[in-house]
Amino acid sequence: MAALATSQLATSGTVLGVTDRFRRPGFQGLRPRNPADAALGMRTIGASAAPKQSRKAHRGSRRCLSVVVSATGSGMNLVFVGAEMAPWSKTGGLGDVLGGLPPAMAANGHRVMVVSPRYDQYKDAWDTSVISEIKVADEYERVRFFHCYKRGVDRVFIDHPWFLEKVRGKTKEKIYGPDAGTDYEDNQQRFSLLCQAALEAPRILNLNNNPYFSGPYGEDVVFVCNDWHTGLLACYLKSNYQSNGIYRTAKVAFCIHNISYQGRFSFDDFAQLNLPDRFKSSFDFIDGYDKPVEGRKINWMKAGILQADKVLTVSPYYAEELISGEARGCELDNIMRLTGITGIVNGMDVSEWDPTKDKFLAVNYDITTALEAKALNKEALQAEVGLPVDRKVPLVAFIGRLEEQKGPDVMIAAIPEILKEEDVQIILLGTGKKKFEKLLKSMEEKFPGKVRAVVRFNAPLAHQMMAGADLLAVTSRFEPCGLIQLQGMRYGTPCVCASTGGLVDTIVEGKTGFHMGRLSVDCNVVEPADVKKVATTLKRAVKVVGTPAYQEMVKNCMIQDLSWKGPAKNWEDVLLELGVEGSEPGIVGEEIAPLAMENVAAP
């Protein structure tokens, strides 16, 4: 598996980071408390004395969930910032990355914090009693910082009514709007608040849970920003802090998880961001769409890319796609060709997805027992969803968010073509846009003995499908990395996938799955050529099920190391290139996964 690659335009003066002309100081105007804070205008209340962070003298404590194998340095201070953080909040791959990568970095000896909104009254997060007042638009907003220490990571939650009062009950899609595809009108204010609060957290939170570190993180920090919601952080870092001699060597890495969501707003809204005018050019953007307004706009992701010191994304092939042209770079391809972009394949949570211990399976298994156990799990799955129980009938699973990116409409259009020629069963699982939910149910009504559609969130069924299905269909129009195919391989289920993004980097034709070719990125139409690709490839794969070649594919899938260990090392190598003062290589460590879910959110 290709784990790390760099895509870069071969032109004079272009490097992976951002050239010095984009690294500009600025001004800031938040409410001052004392002369020291006046430079920031940030008011902090209730924080205990915050000495410089130090490494604790004893390394023998077993309070953290990692084992040190050999030490090679003192590591880095890493602060990940994102709108999602699994399992507390998640709508897709962004939440999974911020849930899984930080513990792997901590296991390698780095001090790691993740900052995300407090969308719910999480049972395991405690009020630090630290309060800050932050200027957003024309008003000062008071935020509190909640904290828990899990799997070697400081999890920090920003508490404010803009987050907590909008998201009642289970978070799901309500992080960004009341319904799938609908945004809250104040998302700019919400995520401006997140960015500014995240910059305060390492300086003012006196955290002492880690057996190896104590006190605040200090100012020698690498901020790892994720997607458009954090696009302002580098701007605020330069204008509010570095121009005043604070965070002098701190750097920002900006990771793109999905280029299709960019944070485009009216150009007039720039004035509400409280940034110097010299940042305007980084936000300035014109496209051919009339939403949210026609004509000139600001683009948060564009600014995040230009103002960052390093730009990354979640797979090497997706990095190549992003700079290939407007269609797949979503009109930011020219910007990324300027800055350069590095792709690192994601890992997955191998403790949550483990066929040897999975409590949802009828029969647990490993690579030595997979073939018989998968047949038994198939029979249990067929019975569970109401399909005829027959282990000899090939079973195809489709699991995904029901939105254009995942191509549920393409999959649905291909089903009649598949069933005309093949004796096969298909189970469809997903929630999302109502039009796609109706499409799924229509297939079940049309083919009652062959198709089952489950249009609700059902985690146990997802696990059962991974174990019981013969093939996993992934019909994404684009897929930055993809998690579903990693989960499938973990359970010995070959993937039949579109040839895009991380699917290219992780699925090997004839070894761990089947490639159907690249599908059109036009989300407004279902191309007949794409339907043919899906149907033809699935029919080809179905014919392989049950053969010695298929049995070999099952084994090939299960021998893969899909954990975060390898990606974490690649991330370390890239972040060390930033040269933040005091940063050193970490240690060679191994995280010990918790035996049970530690972090349970209140419903």
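Keep in mind that glycine also has a Cβ here, set from the backbone N, Cα and C atoms.
If you look for the noted substitutions, you won't find them, since the model keeps the original residues.
So that you can see what the record holds, here are the features copied from Swiss-Prot:
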- Leu9 to Phe: In strain: cv. Shikoku Hadaka 84 (VARIANT)
- Asn34 to Lys: In strain: cv. Iyatoma Mochi, cv. Mochimugi-D, cv. Shikoku Hadaka 84, cv. Waxy Oderbrucker and cv. SB 85750 (VARIANT)
- Ile45 to Val: In strain: cv. Iyatoma Mochi, cv. Mochimugi-D, cv. Shikoku Hadaka 84, cv. Waxy Oderbrucker and cv. SB 85750 (VARIANT)
- Ser61 to Asn: In strain: cv. Iyatoma Mochi, cv. Mochimugi-D, cv. Shikoku Hadaka 84, cv. Waxy Oderbrucker and cv. SB 85750 (VARIANT)
- Ser70 to Arg: In strain: cv. Iyatoma Mochi, cv. Morex, cv. Mochimugi-D, cv. Shikoku Hadaka 84, cv. Waxy Oderbrucker and cv. SB 85750 (VARIANT)
- Lys90: ADP-alpha-D-glucose binding site (BINDING)
- Asp287 to Val: In strain: cv. CDC Alamo (VARIANT)
- Arg391 to Trp: In strain: cv. Iyatoma Mochi (VARIANT)
- Ala414 to Val: In strain: cv. Iyatoma Mochi (VARIANT)
- Gly513 to Trp: In strain: cv. Iyatoma Mochi, cv. Waxy Oderbrucker and cv. SB 85750 (VARIANT)
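Structural mapping of features recorded in Swiss-Prot.
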residue	record	Cβ neighbours (10 Å)
Lys90	ADP-alpha-D-glucose binding site	17
Asp287	variant position	16
Arg391	variant position	17
Ala414	variant position	26
Gly513	variant position	27
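Closest in space to Lys90 (ADP-alpha-D-glucose binding site), of the variant positions given as Asp287, Ala414, Gly513, is Gly513, taking the CA atom of each residue.
Recorded residues Ala414 (variant position) and Asp287 (variant position) have their alpha carbons 33 Å apart, per Cα-Cα distance. Asp287 (variant position) sits 52 Å from Arg391 (variant position), taking the C-alpha atoms as the reference points. Across the structure, Arg391 (variant position) and Gly513 (variant position) are spaced 20 Å apart at their Cα atoms.
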